[in-house]
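What Swiss-Prot says about this protein:
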- LEU138, ASP139, ASP197, ASP199, ASP205: Ca(2+) 2 binding site (BINDING)
- ASP139, ASP145, ASP197, PHE198, ASP199: Ca(2+) 1 binding site (BINDING)
- ASP199, SER202, ASP205: Ca(2+) 3 binding site (BINDING)
- 108-227: domain 'C2 1' (DOMAIN)
- SER202 to Gly: Does not affect Ca(2+) affinity as measured by isothermal titration calorimetry of the mutant protein (MUTAGEN)
Amino acid sequence: MFPEPPTPGPPSPDTPPDSSRISHGPVPPWALATIVLVSGLLIFSCCFCLYRKSCRRRTGKKSQAQAQVHLQEVKGLGQSYIDKVQPEVEELEPAPSGPGQQVADKHELGRLQYSLDYDFQSGQLLVGILQAMGLAALDLGGSSDPYVRVYLLPDKRRRYETKVHRQTLNPHFGETFAFKVPYVELGGRVLVMAVYDFDRFSRNDAIGEVRVPMSSVDLGRPVQAWRELQAAPREEQEKLGDICFSLRYVPTAGKLTVIVLEAKNLKKMDVGGLSDPYVKVHLLQGGKKVRKKKTTIKKNTLNPYYNEAFSFEVPCDQVQKVQVELTVLDYDKLGKNEAIGRVAVGAAAGGAGLRHWADMLANPRRPIAQWHSLRPPDRVRLLPAP
């Protein structure tokens, strides 16, 4: 009833092949070679990575071992240097005990030779400063400029000073000073001979001193002795400060010029811990003030700088009869100006003031600058003019 389906015949050459019926033939040789090559590269890469990782582990262990070895070597090296620099106490050799070593240990400040004699007729104690040996070098050049300050405690106002000897550690002084003291009072006095290194532009440094209680000295006959210098104690009095000024004298014009340069480390006078300092300059003749000058006031400072010049007419025949007195005062607008300290220079000044004056006269027409330590106004005493 229904027509039969047509019987399929052979495919026509124009009919496209069916992809589902593609036959699986043998794999080509080039494909096999590619697969083998890629697989080999993968295996080689894996092996190489494992090898590198293993090498890194070994290198790390070796570095740690080397570091430990180097650390031990450094410790050993340090110990060897310690042994060389700081040997055992038992290996130290005893220091030589010759005369030179004793001098270095005991006389490192130096020695002073002096003489003592008492004149019963005049009631005077004669103190001779003879010489010093092996003084300590306080200057950069390995030397000192020594001088000796002499006074009888408890009175420090009456004191003498020798001349300065330049660049020497073994000065010969040969100077004698007289103290008028009743014999019955000598037992309670102490003679002080202090050696200083002179410095024109700063505070003089103490090298050492000798203290002789007069109660221990037999003055029935002249005494001459060597004593070792001892370290000088610090000044008991309060520091007032220092002032620097220059002196210049022109003999042909009879003109004396004082230049107040600066001051430093002044005593605090105001409530706020500062001062308002200025300087008064007096020219004295016969102990009387004949001329007066003063600097400007510097506000709120303990280290004022002035650089102010003042001139005085002083004939040549009067230059040895005058003195110059400089007083540093604290200005007070509401109250009285209070003196901080004072310095005197001149032929009758003595000590540093006399040296400064002598240097000025020895160098005419040249300004000679020098630092001076301020002293309490009531302790600045001028000796009678020559």
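Each Cβ is built from the backbone N, Cα and C atoms, and glycine gets one as well.
Here the original residues stay in place, and none of the substitutions has been built in.
In the three-state DSSP reading, ASP197 (Ca(2+) 2 binding site) counts as strand. Among the binding-site residues listed here, namely LEU138, ASP139, ASP197, ASP199, ASP205, ASP197 has its C-alpha nearest to that of ASP145 (Ca(2+) 1 binding site). Comparing Cβ neighbour counts within 10 Å across the binding-site residues ASP197, ASP205, the minimum falls on ASP205.
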